[in-house]
Amino acid sequence: MLDNFNQPKGSTIGVLKDGRTIQEAFDSLPRLESFSGSTATDKLRAAITLGVSEVAIGPVEGNGGRPYEFGDVVIPYPLRIVGCGSQGINVTKGTVLKRSAGASFMFHFTGEGQAQRPMGGGLFNINLNGDTATALGDIIKVTQWSYFKANNCAFQNMAGWGIRLKDVMESNISGNLFRRLGGPSGGGILFDDVRSAVTDNVNNLHIEDNTFALMSGPWIGSTANSNPDLIWIVRNKFEFDGTPAAPNTVDSYVLDFQQLSRAFIQDNGFTHFTTERNRYVGVLRVGATAVGTIKFEDNLLFACESAGLIAGGIVVSRGNVNNQGSATTAIKQFTNTSSKLCKLERVINVQSNGNVSVGQQILPDGYINMAELPGNTRLPSEYDADGETTSVLRVPANTQVRQWSVPKMYKDGLTVTKVTVRAKGAAAGAILSLQSGSTVLSTKSIDAGVWKNYVFYVKANQLQETLQLRNTGTADVLADGMVFGKVDYIDWDFAIAPGTLAAGAKYTTPNQSYLDVAGMRVQAVSIPMFDGPTTGLQVWVEATSANGSFVVVMKNDTGSELVTTVTRCRVRAFVS
């Protein structure tokens, strides 16, 4: 019935399609007091026995000014419980419910034991409270259910959980208040263990446009056997504005997921979470057994101490902003120990005066994180403080690093390309080989314990559909990222030893073959450059074969002996 409002978005006054006002619609619902029973719990159970689809609960004035008390009410079908709203946070007016003393929960929407899964139902326009501020258990439980909704409600005043979800799908929790909840054994919303199989989980759940405040424990969290999947946590407010009756006894995180997969945590506001404020050491923690992709994007982490800890999962973090006073007091970036690919961009720090004190990370043009490339072997990703984007691949000996497709534009028979790889050896004996199919094009010995750039050139006639890098050595390689692209020139640097030249004498450098590097694509060469003075010498480049090689000639054109000190020569070979 309440889905049929003909009401413009944002309006507080509306009518049904049949012309009735909202108040008339509410008054036409079956009222709690119309059912038999001596207590509110008894009356609601009587309504459930009759199978009514909706029950309206009026303001506390109809109950002598006291909250309606409910305890351990099991709801086995899609019942809608509708209130008339409430006034104020610590309410005394409106539809106010309270869990009965000694109860484990207030309401349990459960499809267990049903021939068919319940679809629909939920809570609307109600203020729901625990029996005491230190009571444990749950206010609401939902099990084996689809299309559950909790809209425009408040969940408050208990050390247990506001909402516990188990095997709940296609559901929505939006426009609610979660406040004065949680403790060492509680929190706001919990994704509980799977019911029987891993697919009996919480999935396709939207938690949107809610306000969370004054809580302990995880404000949203999951257990180690929960497997939540396809979760939206969007446009919520998470604000620390005090500690509830049951404070945290261990370091805690606002969003704390032991397991999570395919999640969108976006456009939320987090405020004032620090160790000094109820031991909130970070905003987000993802456990080591998390497996799927989690996007943490475009959130405002104002006056927060730390972004959090990523121990598992494939986490993408970008567009997040902090507002600390300076770079030295800016938010601590994510700690990443996940063995899976994570791409964690810096949380930007913008001071109150508008100055950016911690900005975006600048990456080289065309830079690709190695872990983002495809491959034929699952490789562990690990944290390295000196990694370009913190996640690097550990590649065992005799294993493919990654492979990539060559752009068709480069396969014109004319283009020479360059691969620059940032890598380090875990120990001596690491070797990187660039291959086209099974053909080895070039190899590089990788120094142990130090990050360096290693450059490979690929001739035009070597560019096949794909290229690959392999560790062909005997030690692990840590591979960070690479840049692959067309080159216009190659700087050719080599050792020379002209020594002392008599008057009129010439020195010819060792032969330099560019055939294996650039093929026959060299169009021109530059004037040779040296690492010392060449006063009195004539220098030039001579081609030495039709297959692509050259020497540099140095001639003493003076009338006396010349002592040279140069030891290296560089020639730029233009290939485009």
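Yeah, the Cβs are placed from backbone N, Cα and C, and that goes for glycine too.
Those substitutions? Not in this structure, it's all original residues.
Among the sequence features in Swiss-Prot, the mutagenesis site Asp167 to Asn is noted as follows: 8 times decreased enzymatic activity. Less than 8 angstroms from the CB of Asp167 (mutagenesis position) sit Thr143, Gln144, Trp145, Val194, Arg195, Asp200, Asn201, Val202, each of them six or more residues away in the same chain.
In Swiss-Prot, a mutagenesis experiment is listed as Glu170 to Gln, annotated with the note 2000 times decreased enzymatic activity. In the three-state DSSP reading, Glu170 (mutagenesis position) counts as strand.
Counting only same-chain residues at least 6 apart in sequence, those with a Cβ under 8 Å from the Cβ of Glu170 (mutagenesis position) are Met119, Ser146, Tyr147, Asn204, Leu205. Marked as active site by Swiss-Prot: Glu170 (among others).
Cβ-based neighbour count (10 Å, all protein chains) for Asp229 (mutagenesis position) stands at 21. Look at Asp229 (mutagenesis position): DSSP puts it in a strand. According to Swiss-Prot, the mutagenesis experiment Asp229 to Asn carries the annotation: 256 times decreased enzymatic activity.
According to Swiss-Prot, the feature active site maps to Asp229 (among others), an assignment based on experimental evidence.
In three-state terms derived from DSSP, Glu239 (mutagenesis position) belongs to an extended strand segment. Looking at Swiss-Prot, you'll find the mutagenesis Glu239 to Gln noted as follows: 2000 times decreased enzymatic activity.
For Glu239 (among others), the entry in Swiss-Prot reads active site, with the evidence type experimental evidence.
Less than 8 angstroms from the CB of Asp241 (mutagenesis position) sit Ala213, Leu214, His272, each of them six or more residues away in the same chain. Looking at Swiss-Prot, you'll find the mutagenesis Asp241 to Asn noted as follows: 15000 times decreased enzymatic activity.
Under the heading active site, Swiss-Prot lists Asp241 (among others).
Within the same chain, the residues at least 6 positions away from Glu239 (mutagenesis position) whose Cβ sits under 8 Å from its Cβ are Thr211, Phe212, Ala213, Gly269, Phe270, Thr271, His272, listed in sequence order.
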